[in-house]
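Listed in Swiss-Prot for this protein:
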ACT_SITE  D166  active site, proton acceptor
BINDING   L42, G43, E44, G45, T46, F47, G48, E49, V50, K65  ATP binding site
DOMAIN    36-339  domain 'Protein kinase'
MUTAGEN   K65 to A  Abolishes activity
MUTAGEN   E83 to A  Defective kinase activity
MUTAGEN   D184 to N  Abolishes activity
MUTAGEN   T212 to A  Abolishes activity
Amino acid sequence: MKRSSSVSVEDEKSARRKLDVVPKLHFVGCSHLTDYHLMEKLGEGTFGEVYKSQRRKDGKVYALKRILMHTEKEGFPITAIREIKILKSIKHENIIPLSDMTVVRADKKHRRRGSIYMVTPYMDHDLSGLLENPSVKFTEPQIKCYMKQLFAGTKYLHDQLILHRDLKAANLLIDNHGILKIADFGLARVITEESYANKNPGLPPPNRREYTGCVVTRWYRSPELLLGERRYTTAIDMWSVGCIMAEMYKGRPILQGSSDLDQLDKIFRLCGSPTQATMPNWEKLPGCEGVRSFPSHPRTLETAFFTFGKEMTSLCGAILTLNPDERLSASMALEHEYFTTPPYPANPSELQSYSASHEYDKRRKREQRDANSHAFEQTANGKRQFRFMTRGPSDPWYGIRRPNYNSQPQYQRGSYNREGGNMDRSRNVNYQPKRQQNFKPLTSDLPQKNSEFSETNAMNQTSNHSHADGQRYYRPEQDRSQRLRNPSDYGRQGRQSSQSQQPAWNVSSRYQNNSKVQTTSRASENADTNKTQHNIKYIDSYVPEYSIARQSANQKTNEQHPSSTSLHQQSTSDLKSPSFHENSNVDDTPK
């Protein structure tokens, strides 16, 4: 008995030793954001922002997707919960995996909100960025390689009863090894009809449940979704795949609608108008009211894609059909003759490597290019100049009453008065329609090149050219860049910084505000000759053509009256002439 008891004690001790030898299990949780070094922004969307980052531990590059919480009161977004749950439940070589979760704890002391990041492997490109890269030209074996991987990933999702609901070129990631992966499962959803899928593998189950109708980017949205169908199947993903396939051949999206109705119109022009034969019960859908007035269109898809080959046209046409029940599934597409006829799909390892191309970078460059093209215009000699802004409904100044040219400055009492000034000098806003740049002085001895221009100025001469000092000055219709010269050309009075940016038509107000310069009244007969000559020289500095035309008139007058007194009287009358004479016979051609 004692022996047996001793044996049992020894066995118990040995068992305890074995338990101590067993290694402890390490349960790995979420990492912290400080474990990664954020490098640059790769993209952004409604549900998140993606950053390129490097893990400090081993130097590997990852993509961190920050989950946006627009309203924290509603809690964690349900779309993010679905995305995390789906990515943790699936595993395929053509689907982006979820490597880790990173959190940033909220800190009330420093008023810092908490953030959650999804960590996925970094991919060098997305399909949209490659298509917009002018140095990248896809070959047909390369397109077949990408399409075969896309069909394989889509087939795996549908076999797992998962709807992606946002397949597009920007959500297809490609690395420099030629591997394509489906990403962005923010709108993905699991289908509940498991029994039907088990009995009919490869076929879309007839969904009995209503889902959200506003899914999939518009350019890749199927016609049944656009018509308001909410009991859709996996066929909506196949329509998106067909649009992506055609986009890879075309180099751009094939259906770029600006609205839902415009998108339907473009679909019907390519795939034909819906009928009971091509799309049964389409008239019962809630969105058919706006489509009834559309004209009837025949199907032109086979003609539009004929140059890409018979096999490509056959496969793409079988996918882009109006009837979702007749639409080709992913498993059927993999067995299509498109992949078994030459040229055969390329091996991913044999594909060419490219520099990083992402849709977000291309979009930023495109927006910057559009902004620059809006601000500048191309001139006749090929140079770019600043575009003169005209007033229109899109201008925030549109509808404001036109101020007087001789009114007070905009800035009064320390505030800005947009109605009180001549123009907003910080913006190139013109209060009058842009006219021809013809330079004509207000004299009775010089002819007019454009009668219409002269009549317009004659009608507005009282309001536009009459000043408080009684003198009349010509206001050239020029661009602001031509009107504002070097302040040193204005003379001693024009060197002041506060006066250097004033337009030419404000000459009299400038002299009126300067106490050192006394203006001459129209009624005064004994005008100062030196002051008048200075005014003529001042206006000539703005309008060289005015000086040339005035000298031409003075030369002809000098031939008739060679005395200097007549010449001075003629130049003085140039400034005081009250109106235009359009039927003058004097030639104003520069000599």
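Backbone N, Cα and C define each Cβ position, glycine as well.
Original residues only.
Sequence features annotated in Swiss-Prot and their locations in the structure.
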{"residue": "L42", "record": "ATP binding site", "Cβ within 10 Å": "22"}
{"residue": "E44", "record": "ATP binding site", "Cβ within 10 Å": "15"}
{"residue": "G48", "record": "ATP binding site", "Cβ within 10 Å": "21"}
{"residue": "V50", "record": "ATP binding site", "Cβ within 10 Å": "22"}
{"residue": "K65", "record": "mutagenesis position", "Cβ within 10 Å": "27"}
{"residue": "E83", "record": "mutagenesis position", "Cβ within 10 Å": "22"}
{"residue": "D166", "record": "active site, proton acceptor", "Cβ within 10 Å": "22"}
{"residue": "D184", "record": "mutagenesis position", "Cβ within 10 Å": "23"}
{"residue": "T212", "record": "mutagenesis position", "Cβ within 10 Å": "11"}
Close recorded positions near G48 (ATP binding site), where close means Cα within 10 Å, chosen from E83, D166, T212: none
D184 (mutagenesis position): nearby recorded positions from L42, E44, D166, Cα cut-off 10 Å: D166
E44 (ATP binding site): nearby recorded positions from K65, E83, D166, T212, Cα cut-off 10 Å: K65
Inter-residue C-alpha distance, K65 (mutagenesis position) and L42 (ATP binding site) (nearest angstrom): 9
Secondary structure of E83 (mutagenesis position) (DSSP, helix/strand/coil): helix
Euclidean distance between Cα atoms of E83 (mutagenesis position) and L42 (ATP binding site), Å: 19
